[in-house]
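As recorded in Swiss-Prot:
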type: DOMAIN; residues: 378-493; note: domain 'C2'
type: DOMAIN; residues: 519-622; note: domain 'PH'
type: DOMAIN; residues: 916-1047; note: domain 'MHD1'
type: MUTAGEN; residues: Gly476 to Glu; note: Loss of function
type: MUTAGEN; residues: Lys531 to Glu; note: No effect
type: MUTAGEN; residues: Lys561 to Glu; note: Affects PtdIns(4,5)P2-binding, plasma membrane-association but not binding to DCVs
Amino acid sequence: MLDPSSSEEESDEILEEESGKEVLGSAASGARLSPSRTNEGSAGSAGMGGSGAGAGVGAGGGGGSGASSGGGAGGLQPSSRAGGGRPSSPSPSVVSEKEKEELERLQKEEEERKKRLQLYVFVMRCIAYPFNAKQPTDMARRPRKISKQQLQTVKDRFQAFLNGETQIVADEAFMNAVQSYYEVFLKSDRVARMVQSGGCSANDSREVFKKHIEKRVRSLPEIDGLSKETVLSSWMAKFDAIYRGEEDPRKQQARMTASAASELILSKEQLYEMFQNILGIKKFEHQLLYNACQLDNPDEQAAQIRRELDGRLQMADQIARERKFPKFVSKEMENMYIEELKSSVNLLMANLESMPVSKGGEFKLQKLKRSHNASIIDMGEESENQLSKSDVLLSFSLEVVIMEVQGLKSLAPNRIVYCTMEVEGGEKLQTDQAEASKPTWGTQGDFSTTHALPAVKVKLFTESTGVLALEDKELGRVILHPTPNSPKQSEWHKMTVSKNCPDQDLKIKLAVRMDKPQNMKHSGYLWTIGKNVWKRWKKRFFVLVQVSQYTFAMCSYREKKAEPQELLQLDGYTVDYTDPQPGLEGGRAFFNAVKEGDTVIFASDDEQDRILWVQAMYRATGQSHKPVPPTQVQKLKPRAETCLSMDAPISQFYADRAQKHGMDEFISSNPCNFDHASLFEMVQRLTLDHRLNDSYSCLGWFSPGQVFVLDEYCARNGVRGCHRHLCYLRDLLERAENGAMIDPTLLHYSFAFCASHVHGNRPDGIGTVTVEEKERFEEIKERLRVLLENQITHFRYCFPFGRPEGALKATLSLLERVLMKDIVTPVPQEEVKTVIRKCLEQAALVNYSRLSEYAKIEENVGRLITPAKKLEDTIRLAELVIEVLQQNEEHHAEAFAWWSDLMVEHAETFLSLFAVDMDAALEVQPPDTWDSFPLFQLLNDFLRTDYNLCNGKFHKHLQDLFAPLVVRYVDLMESSIAQSIHRGFERESWEPVNNGSGTSEDLFWKLDALQTFIRDLHWPEEEFGKHLEQRLKLMASDMIESCVKRTRIAFEVKLQKTSRSTDFRVPQSICTMFNVMVDAKAQSTKLCSMEMGQEHQYHSKIDELIEETVKEMITLLVAKFVTILEGVLAKLSRYDEGTLFSSFLSFTVKAASKYVDVPKPGMDVADAYVTFVRHSQDVLRDKVNEEMYIERLFDQWYNSSMNVICTWLTDRMDLQLHIYQLKTLIRMVKKTYRDFRLQGVLDSTLNSKTYETIRNRLTVEERTASVSEGGGLQGISMKDSDEEDEEDD
């Protein structure tokens, strides 16, 4: 805002130059304005009262003369162009038509400009002197909205983070969360639309991310010493760092603080500037209006309000007299309407009366308090409330500053002098002491007095040098009678010199400043005469005193008196200029105050003083007639003369300047003559446009400053509350219908107010309802219903990701309110449910249509679509469908909590639309292909975890669709596995593969994969799922049984083909077959057991089969080992006593030993057997995976071996063992015993009775042999010894 006291002449010169240029330009073009020049005239100098040849087109409406002088048809004819050139258009009629349209357009623009200027005058007055409203401090702060450019910047920052281009350290979980947020939220077209609608703020982005990560963090595993809340806080801090980028957080915080402050309280200058922008007012126009309206003068503004309120009361009386009422819904409301008008004015009067009588500079908008308890003023009783003299006591502050004294010539230079000062009846003050050679002080004394004409005494003293002197000597004195209008600067005054002072020309320089009390509006000397007071024509000192906002008094004072001598209460008087009265001498400029039965004549000494007095009294009387001076001495002159002659006050100067520029009509217009309903409608609409285009995400909410101005305008100009809210609703609806984000809570407030008013509930105390209000309300109610239903239908796009927070819930609440027939009876829930159901059914179609369209855009329609591609697209579409349903649950379910069953229906409808595309894709798939199972798994995994959708309509359809496929798949898999078993065992090499053979591994893998696949389907229908499980368990049992039997047969065949001598080595295949049994037993536990307690039959059956088979295999292998042992014993049987071989062998050895050293029978047989046993033990121990089976095998093998040896010895009980037999057996038995003990066979098994029998027999035979054989057994003995152990090793 420009300073009102700034120089006006410069802007005036600029305006005059522009005006001159325009006129010249018009003349040069043959009195025809070009469109561009016309625009300049309209924008820059419109309203200046142009009188040039063509000024009427551009600015004729502004000054009142342009339209008549320049608006004639001659100036617009094509033939009037300068130079007589060929016309640019071949058709003059076409040209004239265009120019006519241009003229009409310019006239409309001019009318609009005038309307805005007039509206700005009313708004300025509301800002300058508010007495009804204040800027609210409890409104929620609106966050700054995100622009398209800022959204792109945020996207780039997150993309840079994901690309690793930032310094922010993050783990994989956070990276995944940000990636998901970036893809789902930031890149969403719904977010772009929200930004475009002006409803997206940084807080929205942050809250969506916070909600997005909460589930992720909750699902993370617990970490010791690290709480989930800590992780959340850390992630949010990193998010903020990414979102902020490289920007200094301190700058951002400072900017946010500043913006928040501007959202709260605005100064007057800021409010002026805001509404200049809203109404398109230029700075110089504001300056002219500001000065001419005297907006910095609270007295003038209060007087303007009083005049307006008086005019509104008169208008109410006129309406009552002429019966020009608005059309009400009831005839009885007409009288009530008049009462309401008067009551509203009385309330405003009470508010005005409660305002403090203060200066404009001390007035603060935010300190304004509205008085609701002030008594209502009854204008009819004002004359009875007479003032007493004590009611108008004034208090003045005086400053007396003594500067210096001149004329002290007789005093010695070093004599001390000083001054005293006093106000009559008050205390006395003294200056510092000074030497007579330099009597200067600059001392100020402050006094207060209740005298309107106080006497200020200043005395000059010098210190007495005499010994007997009791008092200092007075040199001189001066007595002054200051008034608030006296000069404030220091002046020289001649002092009255004391008798004994030789210096007769003493002067003192001092200043006396008398401040004007806040309730003193003007003062000065006037000549006056009246009928009831001031009955003699005499010059008196007058003070215009404001007792309250509605009570003023003209008081005359004498010197040294606190109370007025006489006073005149100005209620009901009208002041005006008059001509000089004959017979009254004294006074030059006359004016009077007239009231029925009384006239008071005043006269001042000059014209300027008269104008000031009339202006002050005009404000005080509250009269509607504005006095106009008969002659205006002050005229606008060139700058050089302006400063030299100022006979009129500055307010008249500004008024003249405003008149010159065509502004006087806006300033002097009577507000009561305007249709403030339409004017307010305009200013509210323009304010809303301005608000929606500022940098805040306001959602339609006005700023506190805007609310304040609109509130004040409505109160001051009598705009009905219902009209205000109906206009607001209409404007908000228009914006919402055009895509702007509007807070439904705001709509709810205004709608509830209007509904309450229309149904007679008097929300603002107004009981009258006009037909227009009711009709408009019904129209807006229908529009609002359509809008709300449309928003609910498009809830994913109108409230993306649940933003703004709570908006969808508020929309549903508002819809319920709109559906109410009145404000008392709640609408039946079924009716609301029907409406919402219809909306959500349409929403399903809208959401799926947009989703499928989005999917097709991604899939590049136009390519040849194969069944596989169609299935792939359907799976992608299913992922998007699930994502939509999850977002609905996450962001919108809370709003629909009261209608959760309808949201379930919405989801089912949405899925049914998808089912059509899904069925079509599955129909074209070739038979016996299983690529569609991932689609089932994807959908079923989502549906089965949703309480509302599990086993719902679509879920059952999905099961019905895939159940035959699953059955067919299991059948084919069973056949395939059976064939693989048959073929596999035919070609089985029994080479070890993992835990078994190739065939068994393949079998178990297929069975496990099949069961895992079916289990991962998580079939939701319990009975069919149980059937599938039983089917697969039975299949596994049958397959494993077949595997076990085939292995048992192969085992036996393999053993039959192996050697029966000690050369036998346990082949790898034998161990593999054992391992197949081991693996079969382990797999059967997993593959054949049912979870239910009564369903263990499959598992127990196959378990028993495996155990029996393993026993048989162990028995067969032990039998093989026994056969080999029997072969060894058969060789030893040759040495039985009495046999031919034994006799021949003994004879041959004895005969040969006489000639050569014949070697005795060695231990080859025993060593071969021991080697066989050890090798077989090692192979079995190393290759067979089941320890229990090894132990059982070794136990049985040991026992069987001992039994065979024992039987063999028992058969030779009557025979003495040959020395060779004895040595071989001792070695075999001892080594077998030790080897089996090393393999872990228990001592209880090793030291069996059979073993003891064998040991005893061999011990006895050993003793016998040692007696009969001279050489003994050559160190072989049943006794244990270390040497033997070393030898064996």
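Backbone N, Cα and C atoms are what each Cβ position is placed from, and that goes for glycine too.
Just so you know, the substitutions we noted aren't modelled in this structure.
Since this is a predicted model, take the numbers as computed values, not measurements.
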Per-residue Cβ crowding (10 Å cut-off), top of mutagenesis positions Lys531, Lys561: Lys561
Averaged pLDDT score, the domain 'PH' (519-622): 91
Three-state secondary structure, Gly476 (mutagenesis position) (per DSSP): strand
DSSP-derived class (H/G/I helix, E/B strand, else coil) of Lys561 (mutagenesis position): coil
Helix, strand and coil totals (DSSP H, G, I; E, B; other) for the domain 'PH' (519-622): 15 helix, 52 strand, 37 coil
Integer Å distance between the CA atoms belonging to Lys531 (mutagenesis position) and Lys561 (mutagenesis position): 24
Within the domain 'C2' (378-493), residues counted as helix, strand or coil by DSSP: 10 helix, 52 strand, 54 coil
Helix, strand and coil counts within the domain 'MHD1' (916-1047) (DSSP): 101 helix, 2 strand, 29 coil
Integer Å distance between the CA atoms belonging to Lys531 (mutagenesis position) and Gly476 (mutagenesis position): 45
Protein Cβ atoms within 10 Å of Gly476 (mutagenesis position), excluding its own: 24
